[in-house]
Amino acid sequence: MELESSPPLPPHVMLVSFPGQGHVNPLLRLGKLLASKGLLITFVTTESWGKKMRISNKIQDRVLKPVGKGYLRYDFFDDGLPEDDEASRTNLTILRPHLELVGKREIKNLVKRYKEVTKQPVTCLINNPFVSWVCDVAEDLQIPCAVLWVQSCACLAAYYYYHHNLVDFPTKTEPEIDVQISGMPLLKHDEIPSFIHPSSPHSALREVIIDQIKRLHKTFSIFIDTFNSLEKDIIDHMSTLSLPGVIRPLGPLYKMAKTVAYDVVKVNISEPTDPCMEWLDSQPVSSVVYISFGTVAYLKQEQIDEIAYGVLNADVTFLWVIRQQELGFNKEKHVLPEEVKGKGKIVEWCSQEKVLSHPSVACFVTHCGWNSTMEAVSSGVPTVCFPQWGDQVTDAVYMIDVWKTGVRLSRGEAEERLVPREEVAERLREVTKGEKAIELKKNALKWKEEAEAAVARGGSSDRNLEKFVEKLGAKPVGKVQNGSHNHVLAGSIKSF
C-alpha cells in the first residue's frame with residue numbers, strides 16, 4: 001500500500017530590511033507580492049522598528065497570515081543598542097557598522113531556528129541596500145540571495161560604472177567632468193547621483209550604496225522598482241553586464257502590490273486619518289498644485305517662503321504637505337506666510353498615491369525622490385522638479401529630458417542658490433496653463449498607460465515576478481502550520 005505524502009511546503013523566502021520607513025515599505029510590498037504567488041515569506045527587521053510596526057499593523061510575531069496563494073509573517077531581532085538610544089539609531093555612521101556586526105549573527109541564528117525548530121528551511125534571502133551584508137550571510141550559509149534596489153536602473157548603472165571605473169567621473173581636480181554611460185543620456189557633473197561627486201558632504205551614504213554594488217555578483221536576482229518601457233535602454237544594457245535575467249524590473253511596486261486582493265500590510269506605519277481626499281473632491285478638475293518634499297529632504301525656511309509666494313503669484317490652489325520633523329536633526333517645522341494659507345490646504349500627512357491619482361491634481365512640486373518619481377509618472381501627473389541630492393538630481397533629468405513630463409526648478413543643493421518666487425511662479429504657470437502644460441500632461445498620461453500595462457496580468461513586471469517564483473520552484477500548497485511539521489521543501493538550491 002502506498003503511503004499518502006504531505007503536500008510540499010512552499011519555498012521559504014526571508015526578507016531582511018534596514019530599519020526605516022523608506023526601506024521597510026518597498027520590501028514589504030515585495031514580500032506581499034511574493035506571498036501572493038505561493039511563497040512562504042518571513043519579513044525581518046530590528047526589534048526597535050518592530051515595536052512601531054506592531055502598533056500600526058497590530059501584527060503578531062512569527063504568526064503566519066495567508067496572502068493570496070502563500071503566507072506572510074514577521075520576525076524581529078535585537079539590534080544590540082540600549083532601548084532608549086535613538087541617537088545611535090538615527091546616526092548612519094554609528095548604526096550601519098553596528099547593525100552589520102550584530103545582524104550577521106542574528107540572521108544566521110534565525111535561519112538556523114527555522115530550519116531546526118519549525119522545519120521550514122530558508123531557500124532564499126532578499127535584502128535592501130543598507131543591509132548589504134545579508135549577501136555575505138547567504139554566501140556563508142550557501143543560500144541564494146537577491147536584492148531589492150529602490151532607485152532607478154539609471155542610478156544603479158551610475159554607481160556600477162563608478163565603482164568599476166568603466167567611464168570617467170568628476171574628481172577633486174576635475175570636478176566638472178560630464179558622464180556618458182551606454183543606454184543613458186549624457187549626465188552633466190551635477191546630474192550624476194550627487195553622492196558620487198567628490199564635493200558631496202554625504203560620503204557615508206556613498207559608502208553604504210557602494211557596499212551593495214560590491215556584492216551584486218553574489219545575487220542571482222536584482223529587483224528594481226521600475227518597468228521595462230520606462231528605462232528600456234539602460235535595463236537592456238545593464239542586463240548584458242550581468243548574468244542573463246538577473247535584472248528584474250518589478251515596478252511600479254506600489255501598483256503591483258494593489259493587484260493582491262487580500263492586504264494584510266498597512267505599509268505606512270505613521271499613517272493617520274487622511275484629511276485630503278474630501279477636500280480634493282471639492283476642487284475643480286486639474287486645479288490643484290500638490291507640493292511635497294518627502295520625509296528626508298529639508299529646505300531652508302527662506303526657500304519655503306519663496307515657493308509659497310511663487311504659488312501665490314501664480315494664482316493656483318495648493319495642497320502642501322508640511323511634515324513634523326521626525327529625524328532627530330533638530331530642524332524647525334516649516335511655516336507658511338499667513339497671506340498664502342487661504343489659497344489652499346496644509347496637512348502634515350496625506351496618502352500620496354491617492355492624491356496623485358485624484359482628478360483635481362494638476363501637477364506635483366517634488367524633490368524627485370524615486371518613490372515620488374514613480375508615483376507621479378505612473379499616475380499621469382506632470383512635475384515641477386526641485387531635486388536636492390542623491391538620486392534626485394538624476395531622476396529630474398529623466399522626468400525633464402527623457403520622459404518629458406516635468407520642468408526644472410532647481411539643479412540640486414550643489415547649486416547653492418535661493419530659487420526666487422518669480423521663477424517658481426513662472427514654472428507653475430508653464431506646467432498648468434498653455435501648450436507646454438498640454439504636452440506635459442499628454443506625455444504623463446502615456447507613461448501612466450505604460451505603467452498599468454506593466455503590472456497587468458502578463459505585463460512585463462508581472463512576468464518578471466512569475467519567472468522569479470518559478471525559479472524558486474513554487475508549487476500549489478496546502479495549509480502551512482505555524483509550528484513544526486514534516487513537510488519536504490519544494491525546489492532546490494541547485495536550480496540556481
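Glycine too: its Cβ is placed from the backbone N, Cα and C atoms.
Where a substitution is noted, the model still shows the residue that was there originally.
Residues near His23 (anthocyanidin binding site) in space but far in sequence (CB under 8 A, at least 6 apart, same chain), listed by position: Ser17, Asn128, Phe130, Val150. Per Swiss-Prot, the feature anthocyanidin binding site maps to His23, Gly390; the stated evidence is similarity to another entry.
What Swiss-Prot lists as active site, proton acceptor is His23.
Listed in Swiss-Prot as a mutagenesis experiment, Gly344 to Arg is described as follows: In brt1-6; reduces sinapoylmalate content in leaves. Annotation note: Gly344 (mutagenesis position) sits in a strand segment as assigned by DSSP.
For Asp391 (UDP-alpha-D-glucose binding site), the same-chain residues that are 6 or more apart in sequence and have a Cβ closer than 8 Å to its Cβ are Gln151, Ser152, Cys155, Pro193, Gly369, Trp370. Per Swiss-Prot, the feature UDP-alpha-D-glucose binding site maps to Gln352, His367, Trp370, Asn371, Ser372, Glu375, Asp391, Gln392.
Cβ neighbours within 10 Å of Gly369 (mutagenesis position), excluding its own Cβ and spanning all shown chains: 24. Here Swiss-Prot notes a mutagenesis experiment, Gly369 to Glu, with the remark: In brt1-7; reduces sinapoylmalate content in leaves.
A mutagenesis experiment is reported in Swiss-Prot for this position, Ala396 to Thr, and the note states: In brt1-5; reduces sinapoylmalate content in leaves. For Ala396 (mutagenesis position), the number of other Cβ atoms no farther than 10 Å from its own Cβ, over all displayed protein chains, is 27.
In Swiss-Prot, a published mutagenesis experiment is listed as Arg463 to Lys, annotated In brt1-2; reduces sinapoylmalate content in leaves. Counting every protein chain shown, 14 other Cβ atoms lie within 10 Å of the Cβ of Arg463 (mutagenesis position). For the recorded site, Arg463 (mutagenesis position), the DSSP three-state label reads helix.
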For Trp370 (UDP-alpha-D-glucose binding site), the number of other Cβ atoms found within 10 Å of its own Cβ: 23
Other CB atoms, at most 10 A from the CB of Gly344 (mutagenesis position): 21
DSSP three-state assignment for Asn371 (UDP-alpha-D-glucose binding site): helix
Position of peak Cβ density within 10 Å, selected from the binding-site residues Gln352, Asn371, Gln392: Gln392
Chain-internal residues near Ser372 (UDP-alpha-D-glucose binding site), provided their CB is under 8 angstroms and they sit 6+ positions away: Ser292, Gly294, Gln352, Phe364, Thr366
Integer Cα-Cα distance in angstrom, Gln392 (UDP-alpha-D-glucose binding site) to Gly344 (mutagenesis position): 26
